[in-house]
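Peer 1: As listed in Swiss-Prot for this protein:
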DOMAIN    118-167  domain 'bHLH'
MUTAGEN   ARG128 to His  In ind-3; defects in margin definition, especially at the fruit base
MUTAGEN   LEU141 to Phe  In ind-1; defects in margin definition, especially at the fruit base
Amino acid sequence: MENGMYKKKGVCDSCVSSKSRSNHSPKRSMMEPQPHHLLMDWNKANDLLTQEHAAFLNDPHHLMLDPPPETLIHLDEDEEYDEDMDAMKEMQYMIAVMQPVDIDPATVPKPNRRNVRISDDPQTVVARRRRERISEKIRILKRIVPGGAKMDTASMLDEAIRYTKFLKRQVRILQPHSQIGAPMANPSYLCYYHNSQP
């Protein structure tokens, strides 16, 4: 009856016998992971770190040292530079570097003033002269910054900050080449040395 039931289900006697032998095999029982092996006591350091890892961390030769402050400053500047600078803006700065700039205050046109009464009060005169000097410097800066003549004062100052970062980066790039006698008088080397950097 049992043999007929096994045959009806499509299971032969050899399969049943092999299955029963495999269940009682000591080798298989040793290979199967036990439930308590999968649990970890997170309060014990030995479960988290092996002795080799602990020895590695305690070795003073493997301690990480902080980089010098100068390196950190350069890294911060490069990160800000990469965020603020795109390829088109960088090409615009490259072209502006090779263009001559006239920053003579006498050649900077002054804005037309309306006919207003000028006070003779000493404090008013000093304040007016201070504002005139600031306005003159802003007009000169607009001629230096690429595209600054078409910007308002706030946008031009933001562009001046980015342009200054670009120029500082160019100085750092060209300093090693100036020590080996590179012809730095030619502005075209700015593009060459910049593009040759990794």
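Glycine residues also receive a Cβ, built from the backbone N, Cα and C atoms like all the rest.
Substitutions noted, but not modelled.
Please go over these features one by one and say how buried each is and what sits next to it.
Peer 2: Here the Cβ of ARG128 (mutagenesis position) has 13 other Cβ atoms within 10 Å, regardless of which shown protein chain they belong to. Under the three-state DSSP scheme, ARG128 (mutagenesis position) falls in the helix class.
Following the DSSP three-state reduction, the secondary structure of LEU141 (mutagenesis position) is helix. For LEU141 (mutagenesis position), the same-chain residues 6+ apart in sequence whose C-beta sits under 8 angstroms from its C-beta are GLY148, MET156, LEU157, ALA160.
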Peer 1: Suppose you look only at the domain 'bHLH' (118-167); what would the mean pLDDT be?
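Peer 2: In the predicted model, the domain 'bHLH' (118-167) has a mean pLDDT of 87.
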